[in-house]
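Asks: Questions regarding the structure given below will be posed in turn.
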Amino acid sequence: MRRVVGKRVQEFSDAEFEQLRSQYDDVVLDVGTGDGKHPYKVARQNPSRLVVALDADKSRMEKISAKAAAKPAKGGLPNLLYLWATAERLPPLSGVGELHVLMPWGSLLRGVLGSSPEMLRGMAAVCRPGASFLVALNLHAWRPSVPEVGEHPEPTPDSADEWLAPRYAEAGWKLADCRYLEPEEVAGLETSWTRRLHSSRDRFDVLALTGTISP
């Protein structure tokens with residue numbers, strides 16, 4: 001594993017991860033974390049849970065990862081780990097009890113729309129049976145459509161149940177609920193994408209998909 005600590009990238013062995021994981025009640029994984037502010041909030045609010053955040057662009061995690069690695073008096077969080085990795089090639093994690101994919105873009109967006117069953121199965125493989133998931137989709141990716149959405153129409157709660165749920169099920173994901181988030185819920189995600197996009201629009205629509213994973 002490649003751990004990001006500020007501008008440095010450190011090797012983090014499987015044994016080191018298992019030793020760290022053993023100190024906490026559960027593991028939360030945030031895939032495509034961007035600047036990493038969402039997992040920082042989760043880790044701060046849940047000191048008994050290990051939070052792992054990863055992104056393909058290590059530079060975006062530099063600032064927050066340095067803060068997380070500092071002493072607790074300076075904002076450090078010992079239960080937070082930032083990794084440089086892609087959703088296509090996840091590090092050898094295990095025991096994840098909660099999976100977050102918020103405002104995905106690029107190949108990650110294509111994957112959670114069902115275009116890459118391998119990606120969905122890969123994320124399921126690092127989860128324990130019964131793990132929960134939250135996928136939050138920025139619907140403005142369809143207004144107008146960006147190349148990543150391909151031929152997928154803008155999802156709605158009804159259409160997600162119709163065409164996305166079966167694709168998820170094939171990969172071990174059981175879609176239980178699909179709904180639009182209220183403005184305060186969007187703000188509560190604590191991501192730079194939500195703040196940036198919301199500030200440029202009178203209305204910012206996010207569709208949340210939740211359920212469980214049984215790899």
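Even glycines carry a Cβ here, placed using N, Cα and C.
Looking at Swiss-Prot, you'll find the mutagenesis Arg8 to Ala noted as follows: No change in kanamycin resistance. Quoted from Swiss-Prot for the published mutagenesis Asp30 to Ala: Loss of kanamycin resistance. Per Swiss-Prot, S-adenosyl-L-methionine binding site is recorded for Gly32, Asp55, Ala87, Glu88, Leu102, Met103, Pro104, Trp105, Gly106, Ser107, Thr191, Ser192, Trp193. Under its mutagenesis entries, Swiss-Prot includes Lys37 to Ala with the note: Loss of kanamycin resistance. Under its mutagenesis annotations, Swiss-Prot gives Asp55 to Ala the following note: Loss of kanamycin resistance. Among the mutagenesis experiments that Swiss-Prot reports, Lys58 to Ala is described with the note: Decrease in kanamycin resistance. For the published mutagenesis Arg60 to Ala, Swiss-Prot gives the following note: Decrease in kanamycin resistance. Listed in Swiss-Prot as a mutagenesis experiment, Lys63 to Ala is described as follows: Decrease in kanamycin resistance. Swiss-Prot gives this note for the published mutagenesis Lys174 to Ala: No change in kanamycin resistance.
Structural setting of the listed features?
Replies: Other C-beta atoms found within 10 angstroms of the C-beta of Arg8 (mutagenesis position) number 12, with every protein chain shown included. Secondary structure from DSSP puts Arg8 (mutagenesis position) in a beta strand.
Under the three-state DSSP scheme, Asp30 (mutagenesis position) falls in the strand class. Here the Cβ of Asp30 (mutagenesis position) has 26 other Cβ atoms within 10 Å, regardless of which shown protein chain they belong to.
Summarising the environment of Ala87 (S-adenosyl-L-methionine binding site), the number of other Cβ atoms within 10 Å of its Cβ, over all protein chains shown, is 22.
Summarising the environment of Lys37 (mutagenesis position), the number of other Cβ atoms within 10 Å of its Cβ, over all protein chains shown, is 19. In this structure, Lys37 (mutagenesis position) is part of a helix by DSSP.
Asp55 (mutagenesis position) falls within a strand when secondary structure is assigned with DSSP.
All chains included, 19 other C-beta atoms sit within 10 angstroms of the C-beta of Lys58 (mutagenesis position).
Less than 8 angstroms from the CB of Arg60 (mutagenesis position) sit Gly34, Asp35, Gly36, each of them six or more residues away in the same chain.
Look at Lys63 (mutagenesis position): DSSP puts it in a helix. Residues near Lys63 (mutagenesis position) in space but far in sequence (CB under 8 A, at least 6 apart, same chain), listed by position: Gly6, Asp35.
Shown in sequence order, Tyr168, Gly211, Thr212, Ile213, Ser214 are the residues of the chain, 6+ apart in sequence, with a C-beta less than 8 angstroms from the C-beta of Lys174 (mutagenesis position). Under the three-state DSSP scheme, Lys174 (mutagenesis position) falls in the strand class.
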Asks: Helix, strand or coil by DSSP: which one applies to Leu102 (S-adenosyl-L-methionine binding site)?
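Replies: Where Leu102 (S-adenosyl-L-methionine binding site) sits, the three-state DSSP reduction gives strand.
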Asks: Return the member of Ala87, Leu102, Pro104, Gly106, Thr191 nearest to Lys37 (mutagenesis position) in space, with distance defined Cα to Cα and candidates limited to these binding-site residues.
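Replies: Of all the candidates listed, Thr191 is nearest in space.
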Asks: To the nearest whole angstrom, state the Cα distance for the pair Thr191 (S-adenosyl-L-methionine binding site) and Asp30 (mutagenesis position).
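Replies: So the alpha carbons of Thr191 (S-adenosyl-L-methionine binding site) and Asp30 (mutagenesis position) sit roughly 12 Å from each other.
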Asks: Provide the number of Cβ atoms within 10 Å of the Cβ of Asp55 (mutagenesis position), excluding the reference atom itself.
Replies: 23
Asks: I need the CA-to-CA distance for Lys58 (mutagenesis position) versus Arg8 (mutagenesis position), whole Å please.
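Replies: Rounded to a whole number, the Cα-Cα distance is 10 Å.
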